[in-house]
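Colleague: Pulled these features from Swiss-Prot for this protein:
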BINDING   Cys11, Cys14, Cys23, His25  Zn(2+) binding site
MUTAGEN   Lys13 to Ala  No nuclear localization
MUTAGEN   Arg16 to Ala  No nuclear localization
MUTAGEN   Arg19 to Ala  No nuclear localization
MUTAGEN   Cys328 to Ala  Constitutive nuclear localization
MUTAGEN   Cys330 to Ala  Constitutive nuclear localization
MUTAGEN   Cys334 to Ala  Constitutive nuclear localization
Amino acid sequence: MVVINNVKMACMKCIRGHRSSTCKHNDRELFPIRPKGRPISQCEKCRIARITRHLHVKCTCNSRKKGSKCSTSSTTDLDSSSASNSSCSIPSSISEKLLPRDNVKTHCPKRSASCCGKKPDVMPLKINLESQTDFMGMPLQSQRPHSESYRMLPEPEKFKSEYGYPSQFLPIEKLTSNVAYPPNYNNYLKSPYQQPTNFPPEIQYNYSHSPQHSIQEAEEAAVYGPPVYRSGYQILYNNNTDSIAAAAATHDLYPQPDVPLTFAMLADGNYVPLPSSTNTYGPSNSYGYEININESTNHVDSSYLPHPIQLSNYFTLPSSCAQADAACQCGDNCECLGCLTHPNNATTLAALNHISALEKETISHTDLHHTFKHEVNSSNNYELTNDELAASSPLYTSSSVPPSHITTGST
C-alpha cells in the first residue's frame, strides 16, 4: 500500500483480492483505495447542513454529473477521508497530481436553492466530519451554532413541592422511604407538639434549597424525628436506648429514668424535657407541670415549658463542640457532652436524663415533705421544728442530716 498526497493507493489485483493493505507493487498501475462504508450521496454543503442544522433531507443537487464536484468557492479544509470520499475525479496513475482543495472553483450548471444559491443560509464552517460528534452521533455542544432553527432538547421534568414551589430535587418522601423509623415514631406524629401540615407556605421549611442540605436533613428527620421550627425549639430524638445506657455507664451518669425522656433544645441553648409518649395528650408531663397547648396553632409555647436545663451549670464543658463560636470537627459520630452541632448524641441525652431524674427525685421529696409537715401540723395543731421534723420524717436519713441533729426515740 502506497500513500500519495494522503491517499492510499494499491494495484487492482490486490484491491480485488482484499490485499490492499499489503500491496507493495511498484510496476503496476495503482488506484485509490475506497474507504469502507456506504458511498457519499450528498454534496459538501448538504453534509454540513445535515450535521449543523439536523436537515435530514435528500440532496436536491440532481444537476451534478459524474466526475464533477458541486460546491461553491470556499476555503474549507477537509481531511484525507473526506477528500477520498468526494465524487471528484481522482487521478488514475502516479504521474497525475491531485489538485489542492483551495483551487477548486467549480459550480453546478444549474443552480439549486438548497445547494448553490447566491446567498447560502449557512456560512461555511471548518468542521471535522468525523471527530466533532459525541458517542451518540450528535454534534458537540460547543460546535452547535446559536440559531433559531436549532432544535433544543426538552428539559427534564422538575418536581414541585407540596405548596407549588419548583424543586429540581427528589421529594422528601422518596429520600426517606427506605429509612427505618423509631418504634414510637407514630406516637410522635400524633403528639400535639408536631409541626402542623397545613400552615401557610411562608413558614414552610423548604428542603429543596440545596441538594446536600436536603439529603442531610432528610436523614436526620428520619432518625431523630422532624425538627420543630415554629415555637423556637428543636426536638432531640434518639431511639437508641442502648447507646444512652452505654453513655451513662461510661460517664457514671446515675440515676437514670426507666425510659429515656425526649428533650427540646431552645434557641438560647437550654434543654427542656417534653412529655413522654405514654402521656402525650395529658394536661401535664411526667414532672407534674402543666403545659399550655395552643389549640389554634397546635404547638407549645416555649415560655410554658418547665425548668430549662443548662448543662454548663452541672458539668464542665471543655470540648470546643459545646462553644457557640466553634463548629464540630468530630463528624457524625460525635459523642461530646453538650455538642451544639449534634445535640442529640447519646452522651448529651444521658446527661440530660440524669439531671432530670435528680430533679424529679427532688420534686417528689419536696412534695412528700410538705405533705408530711401539713399532716403533722393538722393533727397536733403546732409547728414542728427542723430537728423534730428531721427525726420524724422517713425522708431525712443520716446521709442528708448531720448526726448531731438527729434525735432517737419518739417525740
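Every residue gets a Cβ built from N, Cα and C, even glycine.
So, quick note: what you're seeing has the original residues, none of the substitutions.
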Colleague: Near the Cβ of Cys23 (Zn(2+) binding site), how many other Cβ atoms are there if near means within 10 Å?
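Modeller: Step by step: centre on the Cβ of Cys23 (Zn(2+) binding site), count other Cβ atoms within 10 Å, giving 21.
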Colleague: Can you tell me how far the Cα of Cys330 (mutagenesis position) sits from the Cα of Arg19 (mutagenesis position), in Å?
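Modeller: Cα-Cα, rounded: 70 Å.
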Colleague: When DSSP states are folded down to helix, strand and coil, where does Arg16 (mutagenesis position) land?
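Modeller: The three-state answer is helix.
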Colleague: What is the total of other Cβ atoms whose distance to the Cβ of Cys334 (mutagenesis position) is within 10 Å?
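Modeller: Cβ-Cβ neighbours of Cys334 (mutagenesis position) within 10 Å number 16.
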Colleague: Give the number of CB atoms, excluding that of Arg16 (mutagenesis position) itself, located within 10 Å of its CB.
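Modeller: A 10 Å sphere around the Cβ of Arg16 (mutagenesis position) contains 10 other Cβ atoms.
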Colleague: List which of the mutagenesis positions Lys13, Cys328, Cys334 have their Cα within 10 Å of the Cα of Arg19 (mutagenesis position), in sequence order.
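Modeller: So the list is Lys13.
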Colleague: Give the helix, strand or coil assignment DSSP yields for Cys11 (Zn(2+) binding site).
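Modeller: Note: Cys11 (Zn(2+) binding site) is in a strand by DSSP.
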